[in-house]
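Student: From Swiss-Prot, here are the annotated features:
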- Glu558: active site, charge relay system (ACT_SITE)
- Lys690: active site, charge relay system (ACT_SITE)
- Asp766: active site, charge relay system (ACT_SITE)
- 61-218: domain 'SSD' (DOMAIN)
- Ser60 to Asn: Abolishes sterol-mediated interaction with INSIG1, and no ubiquitination nor degradation (MUTAGEN)
- Tyr75 to Ala: Very little effect on the sterol-mediated ubiquitination and degradation of HMGCR. Marked reduction in the sterol-mediated ubiquitination and degradation of HMGCR; when associated with A-77. Completely abolishes the sterol effect on ubiquitination and degradation of HMGCR; when associated with A-76; A-77 and A-78 (MUTAGEN)
- Tyr77 to Ala: Greatly reduced sterol-mediated ubiquitination and degradation of HMGCR. Marked reduction in the sterol-mediated ubiquitination and degradation of HMGCR; when associated with A-75. Completely abolishes the sterol effect on ubiquitination and degradation of HMGCR; when associated with A-75; A-76 and A-78 (MUTAGEN)
- Phe78 to Ala: Very little effect on the sterol-mediated ubiquitination and degradation of HMGCR. Completely abolishes the sterol effect on ubiquitination and degradation of HMGCR; when associated with A-75; A-76 and A-77 (MUTAGEN)
- Lys248 to Arg: Some reduction in sterol plus mevalonate-stimulated ubiquitination and degradation of HMGCR in the presence of INSIG1. No sterol plus mevalonate-stimulated ubiquitination and degradation of HMGCR in the presence of INSIG1; when associated with R-89 (MUTAGEN)
- Ala333 to Pro: Abolishes sterol-mediated interaction with INSIG1, and no ubiquitination nor degradation (MUTAGEN)
Amino acid sequence: MLSRLFRMHGLFVASHPWEVIVGTVTLTICMMSMNMFTGNNKICGWNYECPKFEEDVLSSDIIILTITRCIAILYIYFQFQNLRQLGSKYILGIAGLFTIFSSFVFSTVVIHFLDKELTGLNEALPFFLLLIDLSRASALAKFALSSNSQDEVRENIARGMAILGPTFTLDALVECLVIGVGTMSGVRQLEIMCCFGCMSVLANYFVFMTFFPACVSLVLELSRESREGRPIWQLSHFARVLEEEENKPNPVTQRVKMIMSLGLVLVHAHSRWIADPSPQNSTTEHSKVSLGLDEDVSKRIEPSVSLWQFYLSKMISMDIEQVVTLSLAFLLAVKYIFFEQAETESTLSLKNPITSPVVTPKKAPDNCCRREPLLVRRSEKLSSVEEEPGVSQDRKVEVIKPLVVETESASRATFVLGASGTSPPVAARTQELEIELPSEPRPNEECLQILESAEKGAKFLSDAEIIQLVNAKHIPAYKLETLMETHERGVSIRRQLLSTKLPEPSSLQYLPYRDYNYSLVMGACCENVIGYMPIPVGVAGPLCLDGKEYQVPMATTEGCLVASTNRGCRAIGLGGGASSRVLADGMTRGPVVRLPRACDSAEVKAWLETPEGFAVIKDAFDSTSRFARLQKLHVTMAGRNLYIRFQSKTGDAMGMNMISKGTEKALLKLQEFFPEMQILAVSGNYCTDKKPAAINWIEGRGKTVVCEAVIPAKVVREVLKTTTEAMIDVNINKNLVGSAMAGSIGGYNAHAANIVTAIYIACGQDAAQNVGSSNCITLMEASGPTNEDLYISCTMPSIEIGTVGGGTNLLPQQACLQMLGVQGACKDNPGENARQLARIVCGTVMAGELSLMAALAAGHLVRSHMVHNRSKINLQDLQGTCTKKSA
C-alpha cells in the first residue's frame, strides 16, 4: 500500500516538474519572507543597541566546533568522490543540486526559527552537512539515468520512489526521534545541536520527496539529445540498478527500525507530557525571564552604514577557526576539480569496462549521418564468416578477438571513463581488451546459455556462432538487430547469411551498411535491413516563393533534372518570384462496408449525410487524436457495398496511420447504430492511395496547392532560350491535347513526377505516393502590355506530404527538411510545416515545367540529355550477371 502511494507521488512529481519546482521554491521563499516582514525591525548592532548576556565561551568549544566543520567538509568531499567513481557528470550535477537546495531550505528554516539571528546558522551548518546522505539521492538518479526515453524516466523515478520512499521515510523518522532525545537533556548547547539536527533531517526529507525528483526529471528532459535512439545521459552500467535496489531493503532492519521508532515515541510522550514539571511553575519562570528582559530595554541608535554593508562586514570578518575551515574547503575543491580526474580514471581502468562502459557521444558531422556507438566493435578478422559476404564457413575462427576502443579521430566509437562528452582526448584514455574464443564454433546449447546470460550476451559469441543459431532456428533472422549488442552487427550478420543464398556471393560488396543510425530505422522505416542505398542529392535554387528564397534538395539518379529545375528557379527569380496558396488540406481514407441489402446500405448512406449522423461519427473520429479532425464524408454505393471516404486534417503528419485509426473507431461507432453492418476493409480503394484515381484529381487528397509566376519576355529569350509564343504552343498541344488523347488522369503536365519524387526521396516522404501527388495541370498564357511575357501556373490537387513520422525521422532526411525550414512539427500552428513543404513542391514543379517546356520549344532536349544524361562508360568492357553466367 505504501509503495503504491509513493509510486503515485513519484509519478506525479516527475510528470509535473515545473509546477513542483516552482511550488517548492515559492513555499521556501514564503517561509523566509513571512518571518522577515512580520517580525520586529530591530537589528542588533545596526539600529539598536541590544542587551548582551555574557556567556563563558570556552576555547574547547571553539576547537570542537572547528573540528566539526572540518569533518563535515571532509564528509561531503568523500561523498562526491564516491559519486565520481560512477563516471557520470549528471550524477554529480544532480547531487550537487540536491545539496545546494537542501542547504537553502535548511538555512531558511534556521533563520525563521531563530528570528533572523544568523549566528545560529553558523553553528548549524556543520551538523546539516554531516546529516546529508547522497546515497539515496544518487540511487534515485540512477533509476532515472537507466532510462531510454523521457516517458521511461518518469516511470523509473516513480519506481525508485516506490522502492526508496518508504525506507527513507522510516529512516528520517527514526533519525528525528533519536536526535530529538537530546532536546530533552536540559543542556542548552546539546539541545540546540539536536534541534538543528532534527531540522536538517526534515529539510533533507522535504527536498528528496519534492524538489529533487522533479529536478532530475526536468534536467534529463532538457539535456536529452538522441544518439542511436538513446539519450546522451543513458549509462549502460546503470541498467541493473532496478533489480539491485529492489532487493536492498532488509525486512529485519525495517522491523527493528519500526520497533525503535515506537519506543522512542513512547519516550518522547512520557518526557514531554507525563513527566513534565508543573506548567504553572514554568509559566511563572518564563514570565520572570520576560520581565527581566523587558527591564533592560534596547536603545535605538542611528545606523552608521547601510544594512547591506552591515551584513557584508559581518560576513567578511572571520575568526581563526573560520579561516581554517575555508582553507580546508578551498584545498579540497582544488584537489577535486584539478587532480581528482586522473586518479579516478586510473582507478576505473582496473575495472571491467565491458560491464560498465560510458559511451562518449560526439557531435554529428555536417552531413548529419551520425555514427552509431558500438559497444563492441569486431576486427576485420572477427570470425569464420567475413564482414563482406561470399566467404566459406569452413575457415577457422581467429583465437583472439580484440575489442578495440579508439580515440575521437578514429572511425569507431570512443569509451571515456570518468569524464563528460566534452573531455579532451588526453583525458579520454583508451584501452584494448581481448576476449578469447575457441577456434571452432561451440555447441548450440552452450551458445544459447551465453546469449541469454546477463553478464555476457551476444558480444561473447562469434559471428559464426550467431549464424549457427539462426540456421538452427534458435534466433529469428528478423530479430538480429535487437539481440546483438549493436544494430550494425545484426545487419552485418544478416548480410553474411544472405550472401550464401545469392547467385553471386559478392553481390552486396558495394552496398554500404556501416556507420548508419539503424535505431531510427527499426520499427519505423524498414525490416530485414541489409544496408542503405546512397542516392546523389542535388540542390536547385534559390526558389523565390512567396517572398522567401529556398534551396530545394532533390535526390535523383536522372541527369539534367536538377540542372533543368535550377534553370527554372533562376527564371522565376528574375521574374520577381512565384506566389502560392494552399486551397485545401485533408487526408482521406475510404473503407468499404457491407449490409444485407442495398436498401439497408441506402439507409446508412442517408443517415451519414444528416447533420446528426455526421456529428456522431465526427465525435468518435476526433477522439482518437489531438490533430485528426473530420472535415467531411463522401459516401457512395455499389450494390449493397457502401464506400465511405473520410477526409480529415492531420497536422504536420502525412496522416495515413492517424486517419486509419480514426476511421476504425468511427466504423465501430457506426456499427452500434447498424449492427447488421459488416466491415470488409478499412481501406476499400476509395481513398485512393498510391493508385491513379479520378477522385483524387477531382476531390483532392492531402494538400491542394496552386502556384503562379510571370516570366518577363527578356528572361524567356535570354535564360530559357525561346519565345513566349512557342512555349504556349507546345504546352497546349503537348500537356493539354496530348494528355487528353492518351486518356490521362491528372497528367496534364510535362514531368511533375520527376520533381515530386526527387523531393520526396530527399525529404523522407513515401516515394510510392508520387502516383497521386504528381497530379498536376500546367497552364501557360501570354501576359504583359505587349503579350510577350509568359504567365505560368501549376495546380496540384493531391500532394500527400508530411514533416513528421516515417522517413522524416531519419537524420539525412531531417537535414534536407531543415534546409527548407520545415523539419518536424510546427508548434505555433500545427500543420503549417507540411503545408509550406507542399507549396515548395508545387513551386519547384513549376520551375521544372518551365525549363523542360522551354527546352522542348527550343529543340534542346535531346542535345542536353546526350551531354548530361548519358553514361560515358563502355558497357562492352563490363560483364553483367547474365553475360557472366552465359560465358
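Using the three backbone atoms N, Cα and C, a Cβ is placed for every residue, glycine included.
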Student: Within 10 Å of each Cβ, count the other Cβ atoms, then let me know which of the mutagenesis positions Tyr75, Tyr77, Phe78 comes out lowest.
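Tutor: Taking Tyr75, Tyr77, Phe78 as the mutagenesis positions, the minimal 10 Å Cβ count falls on Phe78.
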Student: Of Glu558, Lys690, Asp766, which is closest to Tyr77 (mutagenesis position) if I measure between C-alpha atoms? They're all active-site residues.
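Tutor: The answer is Asp766.
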Student: Give me the Cα-Cα distance between Asp766 (active site, charge relay system) and Lys690 (active site, charge relay system), rounded to a whole Å.
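Tutor: Lys690 (active site, charge relay system) has its Cα 10 Å from the Cα of Asp766 (active site, charge relay system).
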Student: Average the per-residue pLDDT over the domain 'SSD' (61-218) and send me the rounded value.
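Tutor: Mean per-residue confidence for the domain 'SSD' (61-218): 72 out of 100.
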Student: Please tell me which one of the recorded positions listed here (Ala333, Glu558, Lys690) sits closest to Phe78 (mutagenesis position), measuring Cα to Cα?
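Tutor: Checking each of Ala333, Glu558, Lys690 against Phe78 (mutagenesis position), the shortest Cα distance is to Ala333.
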Student: Which of these recorded positions is closest to Ala333 (mutagenesis position) if you go by CA atoms: Tyr75, Glu558, Lys690?
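Tutor: Its closest listed neighbour, by Cα, is Tyr75.
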Student: To the nearest whole angstrom, state the Cα distance for the pair Glu558 (active site, charge relay system) and Tyr75 (mutagenesis position).
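Tutor: That comes out at 70 Å between the alpha carbons.
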Student: Determine, to the nearest whole angstrom, how far the Cα atom of Tyr75 (mutagenesis position) is from the Cα atom of Lys690 (active site, charge relay system).
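Tutor: Roughly 68 Å, rounded to the nearest whole number.
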